[in-house]
Amino acid sequence: MSSRKKVLLKVIILGDSGVGKTSLMNQYVNKKFSASYKATIGADFLTREVLVDDRQVTMQLWDTAGQERFQSLGVAFYRGADCCVLVFDVNNSKSFDALDSWRDEFLIQASPRDPDNFPFVVLGNKIDVEESKRVISTKRAMTFCQSKGGIPYFETSAKEAINVEQAFEVIARNALAQEESEEFSGDFQDPINIHIDNDRDGCAC
């Protein structure tokens with residue numbers, strides 16, 4: 001299996017500004033946490049080599065500015081994604097309410113071949129904050145995920161490295177499954193299109 005080619009997995013991380021997207025990425029890739037990250041401008045990415053079911057893969061994690069007007073990044077930013085991670089702050093109801101619009105935005109821009117089965121993962125971040133300040137319960141978050149077809153849900157703390165590794169293991173596994181299904185589908189896509197074009201040419205003659 002070691003002779004199989006390496007795979008690049010593109011993972012898009014979406015969510016409101018301040019929910020901890022950059023912190024989660026840095027905790028996962030660099031095992032570091034800083035309380036003084038500057039707001040991400042546009043988009044940035046980090047990579048990490050991981051082993052998923054005996055496959056050597058490179059995770060390319062894309063962090064975005066959590067602003068509604070970053071469509072200027074364009075379709076190219078979303079296209080080719082193998083998994084989308086939706087992040088909210090369990091202490092901020094607005095960031096939770098925005099998950100639907102982030103999910104819709106991704107599906108519109110990325111235009112995955114099979115949107116109903118495209119892999120999403122939801123992360124409820126900042127669980128290190130004292131329980132009394134928490135506003136989004138585990139039950140409420142899980143209900144949302146179930147309503148969207150059973151999206152995997154993890155409660156994380158980038159600050160204390162809680163569940164970060166476990167969440168990204170599932171993200172990597174789901175992204176790899178998506179990448180492999182896209183490769184399989186792609187084997188048939190071009191011949192079908194060429195056949196249609198040839199038929200049209202024949203009719204024109």
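Cβ coordinates are placed from backbone N, Cα and C, and glycine is handled just like the others.
Among the features that Swiss-Prot reports, GTP binding site is placed at 17-23, 33-40, Gly66, 125-128, 157-159. Packing around Gly20 (GTP binding site) is summarised by its Cβ count: 25 other Cβ atoms lie within 10 angstroms of its Cβ, all protein chains included. In three-state terms derived from DSSP, Gly20 (GTP binding site) belongs to neither a helical nor a strand segment and is classed as coil.
Per Swiss-Prot, mutagenesis Gln67 to Leu is noted as: Constitutively in the GTP-bound conformation. Reduces pathogenicity and produces more appressoria-forming single-septum conidia.
For Asn125 (mutagenesis position), applying a Cβ distance below 8 Å and a minimum sequence separation of six or more within one chain yields Val19, Gly20, Ser23, Leu24, Val87, Phe88, Asp89, Val90, Glu155, Thr156, Ser157, Ala158. When secondary structure is read from DSSP and collapsed to three states, Asn125 (mutagenesis position) falls in the strand class. Among the mutagenesis experiments that Swiss-Prot reports, Asn125 to Ile is described with the note: Constitutively in the GDP-bound conformation. Mislocalizes to the cytoplasm. Caused severe defects in conidiation and pathogenicity.
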Residue with minimal Cβ packing [other Cβ atoms within 10 Å] among the binding-site residues Ala35, Ala158
Ala35
